[in-house]
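Among the natural variants that Swiss-Prot reports, CYS103 to Ser is described with the note: In albino mice. What Swiss-Prot lists as Cu cation A binding site is HIS180, HIS202, HIS211. Annotated Cu cation B binding site per Swiss-Prot: HIS363, HIS367, HIS390, in sequence order, evidence recorded as similarity to another entry. For the natural variant HIS420 to Arg, the note given by Swiss-Prot reads: In strain: Himalayan. The annotation that Swiss-Prot gives for the naturally occurring variant ALA482 to Thr reads: In chinchilla mice.
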Amino acid sequence: MFLAVLYCLLWSFQISDGHFPRACASSKNLLAKECCPPWMGDGSPCGQLSGRGSCQDILLSSAPSGPQFPFKGVDDRESWPSVFYNRTCQCSGNFMGFNCGNCKFGFGGPNCTEKRVLIRRNIFDLSVSEKNKFFSYLTLAKHTISSVYVIPTGTYGQMNNGSTPMFNDINIYDLFVWMHYYVSRDTLLGGSEIWRDIDFAHEAPGFLPWHRLFLLLWEQEIRELTGDENFTVPYWDWRDAENCDICTDEYLGGRHPENPNLLSPASFFSSWQIICSRSEEYNSHQVLCDGTPEGPLLRNPGNHDKAKTPRLPSSADVEFCLSLTQYESGSMDRTANFSFRNTLEGFASPLTGIADPSQSSMHNALHIFMNGTMSQVQGSANDPIFLLHHAFVDSIFEQWLRRHRPLLEVYPEANAPIGHNRDSYMVPFIPLYRNGDFFITSKDLGYDYSYLQESDPGFYRNYIEPYLEQASRIWPWLLGAALVGAVIAAALSGLSSRLCLQKKKKKKQPQEERQPLLMDKDDYHSLLYQSHL
């Protein structure tokens, strides 16, 4: 019955976020460099007739990039998305999307006016049914072809500058795998030449905002695919872990009994095929990953190079990261010292904050530890552990934002590695998002973490302090009222005692003594409320 429902769902939903909109993948759109599809609600481009948005020229930042990429005009991702499009939808108010058909993160309802905050939870706190539902959603996404998005299989030059489009269909899960590959791939310089020192989502300031957006879009896709408006990705809290405690068949897949590099046949994910894992092959042929299946998921946790990654991160490591006051420093790349971003990403020591090329720690340590598909940057998103891992990394980013409350100006405006400046549009997303747009608290983006709710100092500051301040202003009146109340209570008590004595004298047989119910339901709630304050 479950499989029947799953496969009925398989073909019945359409989704609306990813990379290249199918509606903008024609030679007409590429030659015109315009991506302003109609909103199906009124049929007008960008929903303009309904006031949702309009087709506008893209305004690119003129801030200079760092010296890490010494070329210009050789990579389609430069000045994203200007190689492909120079006009896209600019949405109004709380509307969002490549055709302004969606709501901004944190808003819902037909007119995007309903504010919402959803909670990401620890995967070990999910019930069996919740956990299995999450896995079924992953499976559904893996088997559902996107009706809205396609992926390019060639560079703009290989497409004859747009006159011969080269695009493939792709399933929803692999769409995000492909995006992670595309943003981190090497630059193809022609012939056999490549440039490796480039990455639009790693080793620089945009690492945390980019992956934050990636997860938000992924959640949005799953909600639209399944109709589950409350879906959030769970996180894996790996602090102080001695092994991969989610690498069991009950969760993300145990070890194969005969081949330790494969997943157990009993795992949800043992039959999954991966894509975009052969970077050297693509480089040698000067081609892009085209989404062709390349074999099963590989994972052999713990059998990695322990000289480079001696252990998984500890609570103390996380706390040290959070204590760093600078988001970014120096050259703003993998050599940055005392940088929160570089330390959390794993290129600087979580003991000293000094960049150490001989070690991989924090975020990087988990990738290395998995010793398989997840250990190669471009193809790492094939493994569903990637989602849970990055959800927890994002929660650490969120803790840092709440603790230090940085202004937007803290995020570098210029001279960061290419694609990582504050106002740079993030590759390869359409609609367009800037790095700085996600340098804000998660609550402003419509989500929170279950373990941060209890310890959020903002709760005390925003909700408890005002009541205490109000109480301090009226305490003299409260004291006076209490004294008057005590006098009245004493008088009533005396009168009650006299009446009771008179009644006892009249009765010949003694009455059974009863203990009052001090913890009646309403009394208990009142006591809890006062004790919590």
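Including glycine, each Cβ sits where the backbone N, Cα and C put it.
No substitution from the list is modelled in this structure, which keeps its original residues.
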Where HIS202 (Cu cation A binding site) and CYS103 (variant position) are concerned, what is their Cα separation in Å, rounded?
28
Fewest other CB within 10 angstroms, which one of the recorded positions HIS363, HIS420?
HIS363
For CYS103 (variant position): DSSP state (helix, strand, coil):
strand
When you average the Cβ positions of HIS180, HIS202, HIS211 for the Cu cation A site, which other residues in that chain have a Cβ within 8 Å of that mean position?
VAL183, SER184, ALA201, PHE207, TRP210, PHE214, VAL377, SER380, ALA381, HIS390
Quick check for you: of the recorded positions CYS103, HIS180, HIS211, which have their Cα within 10 Å of the Cα of HIS390 (Cu cation B binding site)?
HIS211
